[in-house]
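Database features, via Swiss-Prot:
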BINDING   His121, Asp123, His177  Fe cation binding site
BINDING   Tyr165, Arg197, Ile198, Ser199, Arg203  2-oxoglutarate binding site
MUTAGEN   Leu110 to Gln  Does not affect ability to trigger programmed necrosis
Amino acid sequence: MAGTGLLALRTLPGPSWVRGSGPSVLSRLQDAAVVRPGFLSTAEEETLSRELEPELRRRRYEYDHWDAAIHGFRETEKSRWSEASRAILQRVQAAAFGPGQTLLSSVHVLDLEARGYIKPHVDSIKFCGATIAGLSLLSPSVMRLVHTQEPGEWLELLLEPGSLYILRGSARYDFSHEILRDEESFFGERRIPRGRRISVICRSLPEGMGPGESGQPPPAC
């Protein structure tokens, strides 16, 4: 599927960051699975990386996630940020979340080693609400979404360093999503070599949960 390159459907002029199995899935997920390349400047990427590195370095990479969805990762929940990083996260909130959406107070930070990957999964509604938005740092990767009932319906997102991806509604609950391992990391016929990848993920509040509450974080991408 990912390596054939038989179908590369563009939603933006110039290089494509989204491709899918056909026009219907692209139309269906046009506003539900969004990539904004170049959302971060190089300086902003470095700001986030510098702030996260000391905390991540204290943790070991793990190979058995609590629900077996992630391989080769370390993660943390972070609620205290520098002023510069808070300004970046406020931009994410403005770009991805509606005025009526409340965000979880903690931001999920997921660090995948170069050989790490995220297996296909559907997020649990217990842990976050209808929208997640993730910043990608360090390495490009390919996120694949596959319809849970119609596996022939799929979408792939090219997530370059500095990009922002947004998953809403149907893209999260009707489609599984994954981050491809290095040996499978193609976007059409284009090889996307994987390295270490950090994602900084903001999440809307689950329905019925108060802003100060939290639970086991989801295996978010």
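These residue numbers are counts, starting from 1, taken along the chain as shown.
Just so you know, glycine gets a Cβ as well, placed from its N, Cα and C.
A quick note: this is a predicted structure, and the numbers were derived from the prediction, not measured.
A sphere of 10 angstroms centred on the C-beta of His177 (Fe cation binding site) encloses 25 other C-beta atoms. Of all the binding-site residues listed (His121, Arg203), His121 has the fewest other CB atoms within 10 A of its CB. If you measure from the Cα atom of His177 (Fe cation binding site) to that of Ser199 (2-oxoglutarate binding site), you get 15 Å.
Minimal Cβ crowding within 10 Å, among the recorded positions Leu110, Asp123, Tyr165, Ser199, is found at Asp123. DSSP assigns Ser199 (2-oxoglutarate binding site) to a strand segment in the three-state reduction. Asp123 (Fe cation binding site) and Tyr165 (2-oxoglutarate binding site) are 15 Å apart (CA-CA, integer value).
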